[in-house]
Amino acid sequence: MNKNKIDVKIETKKGSMDEWPEPIVRVQSLAESNLSSLPDRYIKPASLRPTTTEDAPTATNIPIIDLEGLFSEEGLSDDVIMARISEACRGWGFFQVVNHGVKPELMDAARENWREFFHMPVNAKETYSNSPRTYEGYGSRLGVEKGASLDWSDYYFLHLLPHHLKDFNKWPSFPPTIREVIDEYGEELVKLSGRIMRVLSTNLGLKEDKFQEAFGGENIGACLRVNYYPKCPRPELALGLSPHSDPGGMTILLPDDQVFGLQVRKDDTWITVKPHPHAFIVNIGDQIQILSNSTYKSVEHRVIVNSDKERVSLAFFYNPKSDIPIQPLQELVSTHNPPLYPPMTFDQYRLFIRTQGPQGKSHVESHISPR
């Protein structure tokens with residue numbers, strides 16, 4: 001049996017998912033205490049630290065794809081755009097989209113409402129403190145391993161779908177417009193995700209709605225993780241978020257378009273993403289890699305920090321219904337192309353990152369079936 005699966009069962013049996021293994025320290029509080037050095041828990045091993053070369057923006061960037069004209073009443077209507085998305089999903093696992101249909105004013109309002117929330121006094125934010133059971137609320141770590149290395153970030157996690165998990169009482173009530181703005185923002189990103197899913201299906205020669213059906217039709221899951229990366233006294237020693245691939249289906253990121261931070265691993269090189277104004281960054285998650293039998297790739301990425309400016313980003317996750325098995329689609333497997341992954345529900349799959357924290361691509365790769 002796979003060791004990672006054993007670890008997850010042990011952690012769950014012990015009940016350690018009900019509370020954090022040690023007192024939570026808010027990274028924002030550390031940053032605002034004018035530290036001259038970095039606490040040991042946030043210092044990454046030398047092999048994981050960003051280098052000066054990797055910090056600097058390069059001429060290389062993830063693809064930027066203009067979606068204007070792609071979606072019409074008659075269906076998907078532009079083969080050139082479709083081909084660019086297909087190439088990005090197979091070669092990069094990441095791409096930016098412009099003319100995506102979400103109003104720039106809504107994007108700005110969403111980001112600035114959350115920035116205002118994180119600027120609230122710590123005591124006010126503690127009202128929303130989370131636990132590792134669901135991660136819902138205000139948090140500062142991933143994984144429940146005692147003494148584990150930590151990332152230089154705080155976050156807020158909330159559910160948007162299914163509706164029975166969407167609880168406004170667990171959403172911040174300040175600033176006054178935040179609930180209304182995030183509710184509208186979530187609805188718009190659910191629509192955008194559904195449109196992109198149609199493209200992903202069609203590009204594999206499948207029915208437009210095949211991926212959506214595999215995710216549970218209208219019963220999909222959607223959630224939002226808002227990341228706050230404070231200034232860091234020694235950014236060359238730390239990471240805002242350790243290398244990982246996203247465990248869910250698809251991620252749509254609203255980046256901080258004033259401060260670079262997201263890096264994508266391409267051919268063993270870390271590429272610093274340069275956000276295009278009012279673009280979303282889309283990336284393939286592990287569940288779509290599994291459904292496509294590894295035709296589409298989830299890709300390792302991380303976040304670097306800096307000593308001069310804070311960063312705020314919003315990661316929207318579009319996920320399968322949590323209790324249905326996800327496995328390679330029958331239309332994409334054959335005698336010559338057997339299924340690479342066994343069936344597993346998303347509930348089972350995401351326990352790994354909730355217990356172990358970010359671990360590169362080790363989780364999805366550990367489930368590859370032996371040939």
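Glycine residues also receive a Cβ, built from the backbone N, Cα and C atoms like all the rest.
Swiss-Prot gives this note for the published mutagenesis Leu142 to Ala: Reduces enzymatic activity 5-fold. Around Leu142 (mutagenesis position), a 10 Å sphere centred on its CB holds 23 further CB atoms from the protein chains shown. In the three-state DSSP assignment, the secondary structure recorded for Leu142 (mutagenesis position) is coil.
Under mutagenesis, Swiss-Prot gives Phe157 to Ala with this note: Loss of enzymatic activity. Neighbours of Phe157 (mutagenesis position), defined as other CB atoms within 10 A of its CB across all chains, total 21. DSSP assigns Phe157 (mutagenesis position) to a strand segment in the three-state reduction.
Experimental mutagenesis at this site is recorded by Swiss-Prot as Phe157 to Tyr, annotated: Increases enzymatic activity 1.2-fold.
The domain 'Fe2OG dioxygenase' feature in Swiss-Prot is assigned to 219-320. Across the domain 'Fe2OG dioxygenase' (219-320), the model assigns an average pLDDT of 96.
When secondary structure is read from DSSP and collapsed to three states, Arg225 (mutagenesis position) falls in the strand class. Just so you know, the Cβ of Arg225 (mutagenesis position) picks up 18 other Cβ atoms within 10 Å once every protein chain is counted. In Swiss-Prot, a published mutagenesis experiment is listed as Arg225 to Ala, annotated Loss of enzymatic activity.
The annotation jasmonate binding site is assigned in Swiss-Prot to Arg225, Arg350, Arg354. Secondary structure from DSSP puts Arg350 (mutagenesis position) in a helix.
Under 8 Å, Cβ to Cβ, and six or more positions away along its own chain, Tyr229 (2-oxoglutarate binding site) finds Trp152, Ser153, Gly240, Gly261, Val303, Val305, Glu310, Arg311, Val312, Ser313. For Asn227, Tyr229, Arg311, Ser313, the entry in Swiss-Prot reads 2-oxoglutarate binding site, with the evidence type experimental evidence.
A simple way to gauge crowding: the CB of His244 (mutagenesis position) has 20 other CB atoms within 10 angstroms, across all the protein chains here. Among the mutagenesis entries in Swiss-Prot is His244 to Ala, noted as: Loss of enzymatic activity.
Annotation comment: Swiss-Prot describes His244, Asp246, His301 as Fe cation binding site, evidence class experimental evidence.
Where Swiss-Prot documents Asp246 to Ala as a mutagenesis experiment, the accompanying text is: Reduces enzymatic activity 4-fold. The secondary structure of Asp246 (mutagenesis position), as reduced to three states from DSSP, is coil rather than helix or strand. Under a cutoff of 8 A between CB atoms, and with a sequence separation of 6+ in the same chain, the neighbours of Asp246 (mutagenesis position) are Asn283, Gly285, Asp286, Ser298, Phe317.
DSSP gives Phe317 (mutagenesis position) a strand state. According to Swiss-Prot, the mutagenesis experiment Phe317 to Ala carries this note: No effect on enzymatic activity.
Record note (Swiss-Prot), mutagenesis Phe317 to Tyr: Reduces enzymatic activity 2.5-fold. The unchanged residue is displayed.
On its own chain, Phe346 (mutagenesis position) has Gly221, Pro247, Gly248, Gln287, Asn319, Pro320, Lys321, Ser322, Asp323, Ile324, Ile326 as residues at least 6 apart in sequence with a Cβ closer than 8 Å to its own Cβ. Among the mutagenesis results in Swiss-Prot, Phe346 to Ala has the note: Reduces enzymatic activity 5-fold. The residue drawn here is the original one.
Taking a C-beta cut-off of under 8 angstroms and a sequence separation of 6 or more, Arg350 (mutagenesis position) has the following same-chain neighbours: Pro247, Gly248. Among the mutagenesis experiments that Swiss-Prot reports, Arg350 to Ala is described with the note: Reduces enzymatic activity 2-fold.
Swiss-Prot lists Ile353 to Ala among its mutagenesis entries, and the accompanying note reads: Reduces enzymatic activity 4-fold.
According to Swiss-Prot, the mutagenesis experiment Arg354 to Ala carries this note: Reduces enzymatic activity 2.5-fold.
Between the alpha carbons (Cα) of Leu142 (mutagenesis position) and Phe157 (mutagenesis position) lies a span of roughly 11 Å. For His244 (mutagenesis position), the nearest neighbour among the recorded positions Phe157, Arg225, Asn227, His301, judged by Cα separation, is His301.
Between the C-alpha atoms of Arg225 (mutagenesis position) and His301 (Fe cation binding site), the distance comes to 16 Å.
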